[in-house]
Amino acid sequence: MPISKIHSRYVYDSRGNPTVEVDIVTETGLHRAIVPSGASTGSHEACELRDGDKSKWAGKGVTKAVANVNEIIAPALIKENLDVKDQAAVDAFLNKLDGTTNKTKIGANAILGVSMAVAKAAAAEKRVPLYAHISDLSGTKKPFVLPVPFMNVVNGGSHAGGRLAFQEFMIVPSGAPSFTEAMRQGAEVYQKLKSLTKKRYGQSAGNVGDEGGVAPDIQTAEEALDLITDAIEEAGYTGQIKIAMDVASSEFYKADEKKYDLDFKNPDSDKSKWITYEQLADQYKQLAAKYPIVSIEDPFAEDDWEAWSYFYKTSGSDFQIVGDDLTVTNPEFIKKAIETKACNALLLKVNQIGTITEAINAAKDSFAAGWGVMVSHRSGETEDVTIADIVVGLRAGQIKTGAPARSERLAKLNQILRIEEELGDKAVYAGDNFRTAINL
C-alpha cells in the first residue's frame with residue numbers, strides 16, 4: 001500500500017527541547033512517530049540535525065529537519081510509490097536521498113521519524129501489532145520474549161549535580177517470573193529508594209533527574225550502590241534484583257593524558273588523582289565483587305579501544321559489558337568491537353543509526369557474534385513507544401528506559417505490560433537469561 005501524505009512538525013521532548021514528529025497517511029489512516037534525542041552523545045552517532053540559531057531554543061531548533069521531511073522526503077517518497085511493508089526498500093531510498101554516510105544532509109532525526117512512521121503504517125496494513133511486524137522484518141523465531149527492564153534509579157555524571165562521576169545506576173528485576181511482576185518489584189524498590197534518599201540526603205534529594213532517577217549529592221559509586229542495595233533489602237528482594245551501571249566514561253576521559261578524571265565536575269580537579277584504564281578496570285572488578293552487578297555499560301571512553309579489550313580479557317564473562325558510545329549502533333564499529341573483543345553486548349538506540357532497517361541489522365550482527373542486545377531510550381524522550389515494540393519484536397530480552405517515574409519513561413514500560421497481557425502464554429519473560437534471550 002502506497003503513502004498518500006507525509007507531514008512533519010516539531011513538538012517538544014521531555015527536556016523541553018524541540019524534536020521531530022512525522023505523520024504518514026495511507027488507506028489505513030494516520031500513523032505517527034516522534035524522534036528522541038540524547039544528552040551524552042557518542043561522537044560517531046548519525047547526525048541529529050539542529051538549526052544552530054542561538055536566538056531560538058538556544059540553537060536546538062529542528063525546523064530544518066522538519067522542512068527536510070516536508071520538502072525533500074515527502075514528495076520524493078510519495079512519487080517513488082513504495083509499499084510501506086517493504087521497510088528495507090523505504091529505508092534504502094531515504095539513505096540514498098540523503099547520500100552521506102551519517103545522514104548529515106537531511107538529518108537522522110528527519111529520516112528516523114519517517115522510517116518509524118512507515119513501520120507503524122505497515123503493521124496497520126497487515127493488521128498486526130507493531131512488535132509482530134518488527135518480528136517479521138527481523139525474522140526472529142517464536143515465542144516472543146518480554147524484556148527485563150533496566151531501571152535507572154540513581155543518576156550521576158552528566159545527568160546530575162553532586163560529584164558522582166558514573167552516570168546511571170540501574171536495578172534489574174531479572175529474578176521475577178514475569179514482566180508484570182518485574183515492574184511491581186522495580187516500582188516497590190524505587191519507592192523505598194526515594195524515601196531512603198530523602199532520609200539520608202534531605203527532602204530535595206528525592207527530586208528526579210531527566211530519566212526519573214534520584215540525583216542526591218553522592219560522592220562515590222559505593223555510596224550509590226549502598227543506597228540501592230539497602231532499598232532492595234527494605235523491599236524484600238535481596239538476591240532477586242540485580243544492579244547495572246552505565247558509566248558513560250567518555251564524559252570524564254582526558255584524551256591527551258589518556259586518563260580518567262572521577263572528579264570531572266570540579267573545575268579545580270586534581271590532576272595527580274586522575275587514573276589509568278587499568279586502575280579504573282580494577283575499580284569495576286572490586287565493585288562487581290562486592291555488589292550484585294550484572295552489566296556495565298561504557299566502562300571506558302569511546303576511542304579508548306585498548307582499555308575495552310583489556311577489560312574484556314581480564315574480567316572474564318562474569319558480567320555483560322555493553323558498548324554504547326563505543327558502538328553507536330553502527331555496523332562498522334560493531335564489527336570492530338567484535339573483532340577486537342571489546343565488549344559482549346550492544347546498546348541499541350534507533351536514533352544513533354537513523355532507520356528501522358539499520359537498527360534491526362545492528363541487532364542481528366550482534367546476536368550473530370553471541371552478544372546481548374539492550375534496546376534503549378534517550379534522555380530526551382517523548383510519549384512515542386516504538387522501542388517497546390522493537391525490544392519484543394527483536395527478542396532482545398532487555399530494555400533500558402528509565403525509572404518507573406515520568407510518563408515518557410513509563411509509556412514504554414506500560415506498553416510492554418499491554419503486550420504481555422495480549423500475548424499471554426505466547427510469550428516468555430527473559431529473566432536471568434536476558435543476555436541470551438535470542439536463543440530462548
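Note: Cβ is positioned from N, Cα and C throughout, glycine not excepted.
Listed in Swiss-Prot for this protein:
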type: ACT_SITE; residues: E211; note: active site, proton donor
type: ACT_SITE; residues: K349; note: active site, proton acceptor
type: BINDING; residues: H159, E168, E297, D324, S376, H377, R378, S379, K400; note: substrate binding site
type: BINDING; residues: D246, E297, D324; note: Mg(2+) binding site
type: MUTAGEN; residues: K141 to A or Q; note: No effect on IgE-binding
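Taking the recorded positions K141, H159, R378, K400 in turn and counting surrounding C-beta atoms within 10 angstroms, the largest count is reached at K400. Apart from the site residues H159, E168, E297, D324, S376, H377, R378, S379, K400, the chain places the Cβ of G38, N152, Q167, E211, D246, L347, K349 no farther than 8 Å from the centroid of the site's Cβ atoms, the recorded substrate location. Here the Cα atom of D246 (Mg(2+) binding site) is found 10 Å from that of K400 (substrate binding site).
Sequence-distant neighbours of E297 (substrate binding site) (same chain, 6+ apart, CB under 8 A from its CB) are E168, A244, M245, D246, V247, A248, V322, G323, D324, L347, M374. Close to the recorded Mg(2+) site, the chain also has Q167, E168, M245, V247, A248, I296, D298, V322, G323, D325, L347, S376, K400: residues not among D246, E297, D324 whose Cβ is within 8 Å of the site's Cβ mean position. Around the Cβ of the residue listed as 'active site, proton acceptor', the same chain contributes G38, D324, V328, T329, S376, R378, each under 8 angstroms and 6 or more positions distant in sequence. In the three-state DSSP reading, K141 (mutagenesis position) counts as coil. Each residue contributes its Cα atom, and for E211 (active site, proton donor) and K141 (mutagenesis position) those atoms are 32 Å apart. Distance between Cα atoms for K400 (substrate binding site) and K141 (mutagenesis position): 23 Å, as a whole number. Classification of the residue listed as 'active site, proton acceptor' by DSSP places it in coil, neither helical nor stranded. The DSSP secondary structure for S376 (substrate binding site) is strand.
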